[in-house]
Structure formats: C-alpha cells, structure tokens
Amino acid sequence: MIIFVSEEPERRLAIVSNLYALVLKPVGKKPSDKPLCAIELLQKNDLKKYGFKRLTSHEIFGVIGLIEVNGLLFVGAITGKSKVAQPCPGETVNKIFAVDFFCLNDNSWDFIEIDSSGYPVLPETASTEYQDALPKHPCYELKKLLSNGSFYYSSDFDLTSTLQHRGYGQHSLSTDTYEEEYMWNSFLMQEMITYRDHLDTNLKQILDDEGFLTTVIRGFAETFVSYVKKLKVALTIISKQSWKRAGTRFNARGVDDEANVANFVETEFIMYSSQYCYAFTQIRGSIPVFWEQGTSLINPRVQITRSFEATQPVFDKHIMKSVEKYGPVHVVNLLSTKSSEIELSKRYKEHLTHSKKLNFNKDIFLTEFDFHKETSQEGFSGVRKLIPLILDSLLSSGYYSYDVREKKNISEQHGIFRTNCLDCLDRTNLAQQIISLAAFRTFLEDFRLISSNSFIDDDDFVSKHNTLWADHGDQISQIYTGTNALKSSFSRKGKMSLAGALSDATKSVSRIYINNFMDKEKQQNIDTLLGRLPYQKAVQLYDPVNEYVSTKLQSMSDKFTSTSNINLLIGSFNVNGATKKVDLSKWLFPIGEKFKPDIVVLGLQEVIELSAGSILNADYSKSSFWENLVGDCLNQYDDKYLLLRVEQMTSLLILFFVKADKAKYVKQVEGATKKTGFRGMAGNKGAVSIRFEYGATSFCFVNSHLAAGATNVEERRSDYESIVRGITFTRTKMIPHHDSIFWLGDMNYRINLPNEDVRRELLNQEEGYIDKLLHFDQLTLGINSGSVFEGFKEPTLKFRPTYKYDPGTGTYDSSEKERTPSWTDRIIYKGENLLPLSYSDAPIMISDHRPVYAAYRAKITFVDDKERLSLKKRLFTEYKQEHPEEPGSLISDLLSLDLDNKSTDGFKSSSESSLLDIDPIMAQPTASSVASSSPVSSASASLQPVRTQNSSQSRTPIKKPVLRPPPPPAHKSVSAPAPSTSKEKSPTPQTSTASLSSVTKNIQENKPLAQNRRIPPPGFSQNILTPKSTSNLASPMSSKVDLYNSASESTRSAQDARQQTPTAFAASRDVNGQPEALLGDENPIEPEEKAKLNHMTLDSWQPLTPK
C-alpha cells in the first residue's frame, strides 16, 4: 500500500491498495471540537481527479489506527517489517520495526524525516537558533514504542488466536473473531472497527482483505527449522501479552477490579511437518490478588492491599475466565518460602482452596514448587523435578494435533498450565520451557516419531526448542523490565557458566536503574497507546448515522442511567503514636445504629512516633493494629464491613472500608503517596491517598499531614500544591480528575490570635464564640481568599478546637509551651453530588488531638452498559431503515462500487509456499550440540509468504469439550529411519540447481507407508475430534513452489522494504541474492457539643450549609 496527500479542495490522505483507496479527512477545525474524521472508500482510479501526490517513499504494510495528540489527528501506519515466523503454510508473522504517523489536519509534518531523537532532519545550512526552536514530533514517543521490536502482525491469519481455536488452514483476518485482549492497537482502531461492524459482509471483506485494518500484538514470534530424526520440522513460538493490565514491572502488579492481571501472556509452541501439526499452549500471569511492591533498591516490600473477603470475587472471576476458555487450570506456583514471598503465596493458596465457585482438584489444580529451594543444590537443572509433580495433568490435558495428509484433527488440548513467580519472568521462563519440552516429547513418542530410549538432550530439535524459549524469555523480560531475562544462559545451554552468572548480575543492576528512573516515562507511553490518559478520547469517524445515534442517546440517557444515594463517614485522627486499645464507637457510630454508613474512610496521622529513627525505619505493623481495631468496631453490628484498601507512608495511614453488600459496586481502587517532609525526602509529612469508582462516580480521598508551626502558612500552601501535583494514580489520573474529593487530616492550620485570647473565649463560651474564633482561622481565611484549597468547602463547624490537649484529659496544653488551641484536624470536600449531614469531633482521649468525623450523602450514577448498547444498536437500525440511500454515508459510497461486477483478482488465492518445501539443507543439524542464538539461524530469512485469500466469515464458537486423554499414535512408519544422533552423518546436501521434482521427491521420501492404525491402549479414543473453530476440513496442502521463484520474490520483497531491515535478513543471502543457508551451506549458522445520643436520630442530621 502507498499513502497519498491532497490539498484540493481540502486536505485529505489516501491509503491506496491494489484495487481500492481509503480516503481520510478531518472534520471540524476548532481546538474545542472533538476529534472527528470522515472516511470514504473509493476505487483506486477515482483518485486521479483529486490531485493526490505521494506523501512518503516508504511502502505501507498496514494501518494501525487513528490518534489525536495536542489537537492534531494522525493516522498510524506500519512502514517497516521483517518476516520472523511461519508456523504453518500460508501463515506468516511479521515483526514491526518502523511505524510512521501522518497528520490529517496539518501539513507541517509532511515530507519531513525525523531523526532518532524525534526532531526534524534539517539541512546543514540551517541555523542553530532555528534548529533549537523546532518541536519534537508529537507522536515520536509512540513511534519509538511501536518500533522497538516487540510488536507483531500478520497479513495472513488471526494472530490473536491459537492454532486449535482458529483451525488449521483457516486463514481468517476478520475482526469479528479477534481476541481484543491481545490487540494492542484496539484504542487506535476502536472507531474504525465499530464503523466496520455496521457494514454488510461484502464491504467488511474489502476492509479486511485489503489490509486497511491491521491487528497488532505485543510479545514474541520466531521459527526455527530442525529435524526429528530425518523428518524436517518447523518449530515456532508465538507469544501474546494482554494489554488489559499492561505496564512496567512496578507499575503493574497483581489483579485489577476487572479481574485482569499484570504480565498475562499466552504462549503457544507449534511444530509443523509434512505429516503432522502439533501445538501446546501455556499461560503466565501475576498472582490474581491485590498486591503492590515498592521500588526500593534492595528487597522491595510486597504489600497486599485488599482484604481476603473483598478479593475473593475478583480472584474467582479471573480463574473462571481461564477455565471457561482453556478447560481445567493447573497452577504452578514457583514462589519461595522467603519472608518476602511467603505471605503472597499463602494468600494465593487460600483463595484457591476456599473458593465457593472453583472446584478445587477438578477445575483448578495447584502445584507449589519452591524454585529457589529446589535449585539451590544441583543448580537450575533441579527444575526438572517439577515434571513428576504435574505429569498426570500433562497427560490428561493433552495437546492439539492435526493430520496434515488426512486433513483432520486428531486431538485437542483440554486444559492449561498457569505458571507464575513474583514477576512471572525468569523462574517462569525456565519452568514453562521444561513443561513445553515434556509435552513435546510426549507427542513425539505417542506418534512414534521417536522412541522413549532414543531421546537425548543433545538432539538438534531439543537445542532449537531451548533456544526458542530463551529468545522468548528475553523478549518478554524486555517488555516488562527493560532487560533480558535472568537464567537465559541456562535456558540456551542447559548449564550456568560464570559469564552467565555475571550477565545476570548486570541485568539485575540494570533493572534497578530502569525501575527507578525510566519506567514512569515508559508507562505513560503505554497508557497513551492504550487511551488511558485523562480526557484522552478516541478519534471518531464522522458519520450521519453516528451523529444521529449519539444525539439520540444523549436525550435518552434516562433509559440506561440511574441514580442512587449512599452514606459516607469520613474521619481523621492524629493518634500521636498511641497503640492503646480503645472503643472507637463514639467516632465511627456517633448516633449508634441509626447511622451505619455504606463507605467509611479514615485518615490517621502519627501512627508511629515522629523520631528520626522511627521515620527512617517505619514500623508497618502499626497499620495492622489500626486495621483490626477499626474493623472490630465497624463489625459490632449485623452489617459486615470489608477492608478494601490500606495505604501507609511512614506515619500516615488511610483505611477504606465498605459494606459487604455494596462492595460489588466499587471498582478501580488505587493508592498513592507523596512525601513533603525534609523537602520531599521524608514521610513524616505529606499525604496518602486512595481513589475508586462507585458505579460511574469517581471518588478521591487525601489524608495529609502538613507543615507545623503557627506562622508557617506559606509552607502549608507549598505542601498542598506539592501534593496536588505529586499524587498520581495509574493512567496518570490526578486528584482534580474526580467527581467527589475529600481532603482530611492534621492540616496544622492555627488561629491568628494570642494564646490567652483564644483560651479566654473557650473558657467563657459566650454565644457565637466558635464563629468569632473562626474569623481568625488560617484555613478558613485561605479557602475564602482562594489562596489554597480552591473550590473546596467545609461543613458548618460547631465543635471546639481539637488541638492541643493533655493526653487523657479535656484540658488544653498545660505544658511549658502552652500551644494555642486550634482546629488543626479538618475535613473539607469538593463535589456537586455531595451533601454534608454532620461534622463534629469525638470524645476519645488517647492522644493530644481529638478525632473528627464528617457524614455525607452522595449521589451516585449508574450506567447500564448492556441497555445502552442495545439501545444504540436499535437506533442504528432505525436510521438505516429511514435513510437507506442517504448520500455521503460510507455505506452508500461502497454500494455504488458495484462489487458484484468488479474484478476480484485481488482476492484470488495464490499458491502457498511452506517453509518445509525448501531444500532440506537449510536447517540441517549441526555438529555442535548447542544451537546459536544468532538471528541468522531463525527461519525468518527464508520465509517467502504469498498473500492468500482471506475469509471474513464469522466462526460459530463451539462449547468447550469435556476433558480427554492425549491421542493414540496416528501413523506408524515401518520404514522409519534409525535414530539420529549428533555424530551421525548429515543428509547429503542438494545442489543449488535443485529442481521442483527433486525438492518434492525429497519430501516424499519421508512419507510413511500406509497401513492400519494399531489398536489404541486403554483410555485412548479412536474418535476424531472436531476443531472448535470450524466444522470444515482444512484446505488442501499447498502446492510446492520453485525454489528460485521463492528466492526472487524474497529479493523483491526485501528491496521494497526499508533498508534498515534486520541484518539477519540480508546476511543469509549470497552476492546473487540467493539464500545461502537454504541452498548450499552444509553447516548453517543457528540461531465537630453534641445532642444526647438517645435523643438523636438520623433526621436530626439536617444538611449542613458550608461556610
């Protein structure tokens, strides 16, 4: 494809394929306008009259979507790729190494090359001042991310699916069947996909087959060619990381409220030969509980942030998703029994065994394998002790296999191994590699391709298998941490050398640096790509239908939205380091059972003593004391409260409780901290914050301890501003980005009066004395002037100053310092949906402060997403019926193309070249028993894919079959060659002039003699299993192609691609452009006074008027 631009009569971009052109133009020019883009699909020849000219010399290999950055609309396109894998004939995987973004509504970036730093490349004559004034390309960071070698796409098949799911030979590119979880450009493509969904089948096919919609995954793909005895096989790994909880190592941990876990990766190992096709799938993912880990340099502390009861429903949801998709899940937990990991491991097991939805030892199995302990004596080879522990599950879940000659499925995999360590990286890589090899060996023995006593670790296919897994481990680690995997030396060579150990040490140091200094920027780039930044909106495609539906939906919002009220109790208490057990009922239930809030958020300050030693060595066990004390008090009545979140920073602590029956409405619970003590280096001052969403309404709570001192008003203002800027949640959400905000804590604001004047007013208690003192309150003055806490309100304050008391008494400070009584402890709020009910202090005397509480009623909005979607679909149908031929709509534009009478040459099927149709010398086993990790050994250099016809038809999903054992042997070849070892003579090289007949003959020589299948052993089935993805048989075997044609096609493809194509692609060819390793190299390189309680009712709490 090629991209063109025209300014006549208005700016438009056209992406042109063989037959059609996709024309895009911006709609609306005001900066306040929402990002809109119009789209047309025209015949290629219709572009001539619009004065289009080529925008770039680079070929466009696929469109990845639309994005708006700083008011500019860009279309993203793949402009550099290399072929890296071919799991089956006609299925090619491409690695993306170059992406460009072309602006739709501004020509400033047309025809400009960008340097490696994102700035325009200027002629040498340009002045330095002019160069310094130039801006960086708005999409440079996205471009750099997408071009880092971890993103892949395919023009031939659905790369988001597994081979078993899509079916052998089913090369569908329809977005109807894509798994959105692995589609990393889903935000960029979502409006284009929605638009496509409104088209009929023929029009969908054009968009699919012309490559206008490209699905991009992130992960790994690579193919090696090897031999199993003398049978040539292609070994492939395709790995896909989910974007649902994507992020860098310490920014993405555990599970979220939607049951998505960090670093969730689906990995499929595929073997293809002329006889059989085999596939085995595994998954990995962070432990599905709510936990976090700090970024301290040494042994960062693991913190579980949500109670067991509140976590269990989300845990069950995550595991059940896997069970429904894959079948029984066997969990392999590699965490150690060290103090840093044991708590997390115990919680994992408790959730598995105490679940009421999961059938333990039926739907879910658990094997605990302390990796560090098991490998401490005999090295990493001790991981092999894992196989006997999981062997029963390995045999019962089986694998996917397909008979290439008879074109039918033999078996399916009905179960999955879910492996994890702490990061799901280094230990997990090694364990998954061992499991994969055990499953592959089982397949080879079942099908009598090897015998049980002929398997040796030095076999070439074993070395290639291990190298694939090592390369895969490095790539996944690069994505998550920025370095290669640890232990990869053992993965490749089966042993750990001194160089490997030194390499691991270097990687560990690199990870510490990256985690602390680089991950924040990387996380923001990921969030930009995924559309997670505040107020970031997808570019919408202008369409009269869409405008009609959007307007109608807005006017009919009452049909899918509802409102409700909830009660909240907010409390703040400076406990002055006290750990004395006390009844908190007068604070948490000030009118007893008559007010039991739905949500309770408490902020505590000075939970540890503020001494230099305690600040540097914070005792985080104090949080457990207050969690239990508050929890016991809240649960003294029939209503049960669950602890959903705890956030602690040194002496600051915030607790979030919710009624058990309301917990299902709470999502996206997060925490954040900001230090302001000692210029931001210490946590004695600062803030801890939590945020969550209740229904469709967002809440944020900030518990702060600001600078002390009667005259330090400016320092407190500075602390406030620092906290507002510094508190950042995931997806770069900040405090102002919420519907309801509560700020509470020991704010340390004082009364601007002499001490004796304040004490006299408090002693005399004349009418209106509270209001009189408030006229001199620093916080009240600051809010009224707008100098601090702009937009915040405080309920009517009618209680006496809360500081400073002699502990255990009602007497204000009688010490030598005699501090002026002040309202240091406050609760203020911001939000139109909030109604204050009560604001007072509580008579709890364990500290020199009094606790304060505020009760609120909040209006909550709920959105019924299913009803909204149903209404949206109905409105679309109504519009189409009323405007069947409205001009200007994409549908009528496409229908006018008269597709039935047009040539469909672009959809004709071409002959497919199989990777195994190439001369056998290509991947001949070498004398060395260890395969090189050089990319030259990868089959990517030899892949010659030809575009095939793609189907846009939806596949009807088939319900998950019951568990079955692995299959019986399919073919028994009486002429099977003798076992091959590394000492055997390699197959005779073919000359470079090998003809088609000689290549075909060579493959046919490996064909086993036809004979009856032997009777399967007990427990095995002779039934042929139907693939879940289709009821059709696979397409016939692709015909063989002439070797020189394939080579010449590859040469042309390489010339069309960018010159920056990886060296591996070029290094594998001789001076004549022929693939050397394929043709003649015998040894190829490898790869607030209160009313009496008994007279007080809830009705007596009338809404308070803010000051």
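Note: Cβ is positioned from N, Cα and C throughout, glycine not excepted.
Over in Swiss-Prot, the protein carries these features:
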DOMAIN    142-482  domain 'SAC'
MUTAGEN   Cys421 to Ala  Reduces hydrolysis of PtdIns(4)P; when associated with A-424 and A-427
MUTAGEN   Cys424 to Ala  Reduces hydrolysis of PtdIns(4)P; when associated with A-421 and A-427
MUTAGEN   Arg427 to Ala  Reduces hydrolysis of PtdIns(4)P; when associated with A-421 and A-424
MUTAGEN   Asp746 to Ala  Abolishes hydrolysis of PtdIns(4,5)P2; when associated with A-748
MUTAGEN   Asn748 to Ala  Abolishes hydrolysis of PtdIns(4,5)P2; when associated with A-746
Please list, in sequence order, the residues in the chain of Cys424 (mutagenesis position) that are at least six apart in sequence and whose C-beta is under 8 Å away from its C-beta.
Ala262, Asn263, Val265, Arg284, Gly285, Ser286, Tyr480
Compare the C-alpha of Cys421 (mutagenesis position) with the C-alpha of each of the mutagenesis positions Arg427, Asp746, Asn748, and give the closest one.
Arg427
How far is it from Asn748 (mutagenesis position) to Arg427 (mutagenesis position), counting Cα to Cα, in Å?
49
Mean pLDDT over the domain 'SAC' (142-482): what is the value?
89
For Arg427 (mutagenesis position), list the number of other Cβ atoms lying within 10 Å of its Cβ atom.
25
When a 10 Å sphere is centred on the Cβ of Asp746 (mutagenesis position), how many other Cβ atoms does it contain?
26
Hey, what's the Cβ neighbour count for Cys421 (mutagenesis position) at 10 Å?
24
Return only the integer: C-alpha distance in Å from Asp746 (mutagenesis position) to Arg427 (mutagenesis position).
45
Per DSSP, to which secondary structure element type does Asp746 (mutagenesis position) belong, with helix, strand and coil as the options?
strand
State the count of C-beta atoms found within 10 angstroms of the C-beta of Asn748 (mutagenesis position), not counting that atom itself.
27
What does DSSP assign Cys424 (mutagenesis position), in three states?
coil
